[in-house]
Amino acid sequence: MNKHPWKNQLSEMVQPSGGPAEDQDMLGEESSLGKPAMLHLPSEQGTPETLQRCLEENQELRDAIRQSNQMLRERCEELLHFQVSQREEKEFLMCKFQEARKLVERLSLEKLDLRSQREQALKELEQLKKCQQQMAEDKASVKAQVTSLLGELQESQSRLEAATKDRQALEGRIRAVSEQVRQLESEREVLQQQHSVQVDQLRMQNQSVEAALRMERQAASEEKRKLAQLQAAYHQLFQDYDSHIKSSKGMQLEDLRQQLQQAEEALVAKQELIDKLKEEAEQHKIVMETVPVLKAQADIYKADFQAERHAREKLVEKKEYLQEQLEQLQREFNKLKVGCHESARIEDMRKRHVETPQPPLLPAPAHHSFHLALSNQRRSPPEEPPDFCCPKCQYQAPDMDTLQIHVMECIE
C-alpha cells in the first residue's frame, strides 16, 4: 500500500523520548551496540555527572536526528516534485507524439492529393496543346473568310457610288420639272378662258395630281422611315458587333455578312424607289404638258417639289454619314482582326479550365437582333393607303392610272 516504507521508518526514528526511563532504555540499547561498559558500572559519586553527560549526549543526538530528519523530508519533497515534473514531461511528450503522428498522416494525404493534381495538370496540358493546334487551323480559315468579306465590301461600295450617281441624275430631272412648272405659270391666264367642262376636267386632273403627290410624299416618308430603320438596324448591328467581337470571330464575320446583305437589299430598294420616282416624274411631265393647273396649285406643287428636293438632300447627307460609319467600321475591323484571335483563344482556354464549363456563345443573339430589326422594319405600322376616288361618281379605283382613265370617261 505504501510506496515509500522508508518514510515511515524515518518518522518513527524522530519521535522524541518521554523521560528518564526512556533515556535509560536508550542507554541500554547504546550499550548493547558497543558503548563502553563503564556507563553501567554502579558508582554513587559519578552517577549525577554521568547522567548529565548522557542527557547532553542524548540531546545532541536528538538534534542531529532532527536535522537529519529535516534534510530527509526536504529530499523527499524534492523527489516528489521531480516525479511530478517527470510525469508532466511524459504527458507533454505523448501529446507531441500524437500531434506528430497526425501531422505525418495529414502530410501523406496532401502528398496523395498533390500527386493527383499533378496528373490532372498533365492531362490539361495535353488538352491545351490540342486546342492550340485547333486554333491554328481555325485562324487560317478565318483569314480566308475575312479576305472574301473585304471583296464583298468593296463591291457594295461600288454599288453605293452608282446609286448616288443615279440619285443626282434624278435630282436634275426634278429641277427640269420645276422649270416646266414655271413655264406653266405663264400659261395660266390662257387656261382660265376655257370651257367650264374643261375646268371640271382640270379640277379632276388636279385631284389626280394631288393624289400622285400624296403618293410621292408617302413614298418619301416611307423612304425616310426605312432609312431611319436602316440607321437603327445599323446602330444595333454595330452594338452587337462590339459586344460579340471578343467572344467569337465567326459570329463577327456572320454579322458583317448580314450587314452587307442588308446594305445591298437597301440599295436595291432605293434603286426601285428611284425608278418609280422616275416613272412618276415622267407621268407628271405628261400631265403638266397636257393639263394646265391654276396658279395656286402650281405654287403648291412647286413648294412640294422644293420640299422633296430638300428632303432628298438630307437623305444624301444621311447616306454619306452611313458611308463614313461603314468605312470607320471597316477600319476598326482591321484593327481588331489581329487581337481577336488572341482574345478568343485566351477566352476558350479560360472556359476549359473552369470547374463548371459554360456553353459556348453562339452567334444566334446577333442574328436574332439583326433579323428582329429587319422584321420590325418590315412589320412597321402600315400607313393609310391613298384614296383613288372619282369626285363625280365616287368610283374607287385601285391605282392612279385607272383613276385617270375613269375620270376622262366620266367627264365625257
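Every residue gets a Cβ built from N, Cα and C, even glycine.
The Cβ of Cys390 (Zn(2+) binding site) has Met204, Gln396, Ala397, Leu403, His406, Val407, Cys410 as same-chain neighbours under 8 Å, each 6 or more residues away in sequence. In the three-state DSSP scheme, Cys390 (Zn(2+) binding site) is classed as coil. Residues annotated as Zn(2+) binding site in Swiss-Prot, with sequence analysis given as evidence: Cys390, Cys393, His406, Cys410.
Sequence-distant neighbours of Lys278 (mutagenesis position) (same chain, 6+ apart, CB under 8 A from its CB) are Leu170, Arg173. In Swiss-Prot, the entry for mutagenesis Lys278 to Arg states: Slight decrease in TRAF6-induced polyubiquitination. The structure shown retains the original residue.
According to Swiss-Prot, the mutagenesis experiment Lys302 to Ala carries the annotation: Abolishes linear polyubiquitin-binding, impairs 'Lys-63'-linked polyubiquitin-binding and impairs NF-kappa-B activation; when associated with A-293 and A-301.
Using a 10 Å Cβ-Cβ cutoff, Arg312 (mutagenesis position) registers 18 neighbours. Where Swiss-Prot documents Arg312 to Ala as a mutagenesis experiment, the accompanying text is: Abolishes linear polyubiquitin-binding, no effect on 'Lys-63'-linked polyubiquitin-binding and impairs NF-kappa-B activation; when associated with A-309 and A-313.
Under 8 Å, Cβ to Cβ, and six or more positions away along its own chain, Glu317 (mutagenesis position) finds no residue. According to its DSSP assignment, Glu317 (mutagenesis position) is helical. The mutagenesis experiment Glu317 to Ala is recorded by Swiss-Prot, whose note states: Abolishes linear polyubiquitin-binding; when associated with A-313 and A-320.
The number of other Cβ atoms within 10 Å of the Cβ belonging to Lys318 (mutagenesis position), over all protein chains shown, comes to 15. Experimental mutagenesis at this site is recorded by Swiss-Prot as Lys318 to Arg, annotated: Slight decrease in TRAF6-induced polyubiquitination. Decrease in TRAF6-induced polyubiquitination; when associated with R-319. Important decrease in TRAF6-induced polyubiquitination; when associated with R-314 and R-319.
Within the same chain, residues at least 6 positions away in sequence whose Cβ sits under 8 Å from that of Lys319 (mutagenesis position) are Leu160, Thr164, Leu227. Where Swiss-Prot documents Lys319 to Arg as a mutagenesis experiment, the accompanying text is: Slight decrease in TRAF6-induced polyubiquitination. Decrease in TRAF6-induced polyubiquitination; when associated with R-318. Important decrease in TRAF6-induced polyubiquitination; when associated with R-314 and R-318.
Residues Pro391, Lys392, Gln394, Tyr395, Leu403, Val407, Glu409 surround the recorded Zn(2+) site, their Cβ atoms falling within 8 Å of the Cβ centroid of Cys390, Cys393, His406, Cys410, which are themselves excluded. Annotated pair Arg312 (mutagenesis position) and Lys302 (mutagenesis position), C-alpha to C-alpha distance, rounded: 15 Å. In the three-state DSSP classification, Lys278 (mutagenesis position) falls within a helix. Every protein chain shown contributes to the tally, and the Cβ of His406 (Zn(2+) binding site) ends up with 19 other Cβ atoms within 10 Å. When the binding-site residues Cys393, Cys410 are scored by other C-beta atoms within 10 Å, Cys410 scores highest. When Cβ atoms from all protein chains are considered, those within 10 Å of Lys302 (mutagenesis position) total 16, not counting its own. A Cα-Cα distance of 30 Å separates Cys393 (Zn(2+) binding site) from Lys302 (mutagenesis position).
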